[in-house]
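Chemist: Pasting in a structure now, in structure tokens, and then I'll have a few things to ask.
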Amino acid sequence: MASGASRYRLSCSLPGHELDVRGLVCCLYPPGAFVSVSRDRTTRLWAPDSPNRGFTEMHCMSGHSNFVSCVCIIPSSDIYPHGLIATGGNDHNICIFSLDSPMPLYILKGHKDTVCSLSSGKFGTLLSGSWDTTAKVWLNDKCMMTLQGHTAAVWAVKILPEQGLMLTGSADKTIKLWKAGRCERTFLGHEDCVRGLAILSETEFLSCANDASIRRWQITGECLEVYFGHTNYIYSISVFPNSKDFVTTAEDRSLRIWKHGECAQTIRLPAQSIWCCCVLENGDIVVGASDGIIRVFTESEERTASAEEIKAFERELSQATIDSKTGDLGDINAEQLPGREHLSEPGTREGQTRLIRDGERVEAYQWSVSDGRWIKIGDVVGSSGANQQTSGKVLYEGKEFDYVFSIDVNEGGPSYKLPYNVSDDPWLVAYNFLQKNDLNPMFLDQVAKFIIDNTKGQTLGLGNTSFSDPFTGGGRYVPGTSGPSNTVQTADPFTGAGRYMPGSAGMDTTMTGVDPFTGNSAYRSAASKTVNIYFPKKEALTFDQANPTQILGKLKELNGTAPEEKKLTEDDLVLLEKILSLICNNSSEKPTAQQLQILWKAINWPEDIVFPALDILRLSIKHPNVNENFCNEKGDQFSSHLINLLNPKGKPANQLLALRTFCNCFVSQAGQKLMMSQRESLMSHAIELKSGSNKNIHIALATLTLNYSVCFHKDHNIEGKAQCLSVISTILEVVQDLEATFRLLVALGTLISDDSNAIQLAKSLGVDSQIKKYVSVSEPAKVSECCRLVLHLL
């Protein structure tokens, strides 16, 4: 730190907490305020007294039954324009406060050990880390997903809301990057527990650890820099408003201020553990320590404490004791230390430490460049950076690529770089290029074709395609044998020779066919215009196909093996045959109460023989009278019985038919009402079936989610949409069947149509990155077409 440069000095000290201050965060309101949490079980809101002098405790909030370890601010909403305060504690709970509430508005329960880190995102999303080795994602008062993968406490968490990314740092020495509930990347480098994370930009972040180092990372995985300066555990890290410089606090009794990648100033404090820090909008630094005192440091002369207050602080510092085992003092041989005369020699750098012997005592001093003197920091009792560079054939943004093309979108305008490796999917690269540079997604095929042609990849022909019902596959898509020429030979796809020209007749790709949902009306799609025939879906999708003869034959066969008290009589079987006949033949006749009673008896058979009865139920539940009887009159009893059949250890046939029955319930008002009331329980049980390999179950799961999406498109319930989006994201991780994938895409499109909040929530879950791979699916064409339409909304 050069002489004359601005220097942080004490602004004020804020007593109030009775024990260690463990967490600090800047507040949205009032301006310039901050919140602190402590081992004394309280949360306190501090507001500035005036533009230049001190803070006053405005509110003291209680709610935890043990010490409070972390805090964050949830952004403002229509209901809470000043935002909310979230605190995590040793009682395993997260308390949510409004700014004027002494007690929690609500408490989030789910962690099994201390909640030690919190970070907020958009629309009420909250990420928590715990000693139980997990992180949890919350929306309002609901846990949406649990992130599992660390093998020790999750000490630090951060959300990057714009990219839908989440970061977790752990005592297992690793940092993990999560997207839509899955671990995308693990960052290795720290040699001890990771204690803190801070976001620099959309592509970079900082971490600090018990190994006394700070690391700067790219989200792609590269460690760009390692900073050394602290000599003990680093507990917290906070970034300045310029998003470049930062501050850290540690077990070495110091606050360190880092500018331009170097430690510009070291401030010692009269406490052993400097637990936490935050940087206010005006650049002032707030620090919490093990002595229960909050201290504010400033560069501003106007906000600097009085000379008397600074002298009192230095006196307190000089009276502190330093453990030689935890300080940065090295091996000490008191007999070889110089005397006080050594203090007449100036230091060589800001924060330099010097030990002198004064009789039997060993005193520690720190050099202040701006003051030009040695300041005593206590009585003793008891780093260089590293750059990582890569080299290769073509280097772009720190990574090696086989090709880096320059793309001119507008003649005479700026060019864009398009990096590509031969092992990459050209459609994914093209999609990422268009998204990154905010270019029209309708150019996807042209950019992908450009990549293929210029890297000697295989040319994929496009031709006339006829569309079909995307759910049944009737009249399925068959690639055309001829079509318009889309040849682009070694040319920039936007402005190069032989380039694609939007609206050019020679480049149009014509597609004709029927509406894939209704079978009516042909449509025409060109590169400049895409007709969305897929979503939002307005009506529930049902499972209708059946072979009544086979169903009844199996029912009669298994009836012989049923327990005596469960067996059906010949008359009972006749009644079931009649109800099945009138359902399958669309008869206007209504099922009788006796028929419904026998059907209820049959679906309560033992699990190993019940499936043909469930198949009759699946078909019958679409009838208004059956739907009313089972979904309204029997209601909870009916849904509980079917939910029990979804047990992952149960029989796949029962699981499948129960799911299909739930899907068919949506056709009537009574069924919709029951499905909405049972949504949380049903979806949480249904999602447990995702990990199996049965494609029919995956299709049924996707259809159930789609039918819920139809309901939520009419009723904008953000919590319900959030659960559906989470389920979609979870199933997408394991699904292989393209029909199930297509239905999930339609569900996703239905959920986010005309709803900016749902779009942002989907982005925060990283769903857009999950579905990108489907833009290159050639058959069935409905998958890639629907995917592109969804991505256009995202």
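Glycine residues also receive a Cβ, built from the backbone N, Cα and C atoms like all the rest.
None of the substitutions listed is reflected here, since the structure keeps the original residues.
So Swiss-Prot says this about it:
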MUTAGEN   Gly23 to Val  Loss of protein abundance. Increased abundance of ubiquitinated synaptic proteins. Decreased ubiquitin-mediated trafficking of membrane proteins through the endolysosomal pathway. Decreased synaptic vesicle recycling. Decreased cerebellar Purkinje cell migration and dendrite extension
DOMAIN    366-465  domain 'PFU'
DOMAIN    533-793  domain 'PUL'
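Walk me through the surroundings of each of these features.
Modeler: In sequence order, Ser36, Val37, Val68, Ser69, Cys70, Val71, Thr87, Trp275, Cys276, Gly288 are the residues of the chain that are 6 or more apart from Gly23 (mutagenesis position) and have a CB within less than 8 Å of its CB. In the three-state DSSP assignment, the secondary structure recorded for Gly23 (mutagenesis position) is strand.
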Chemist: Just to confirm my parser: what is the rounded mean pLDDT across the domain 'PUL' (533-793)?
Modeler: 93
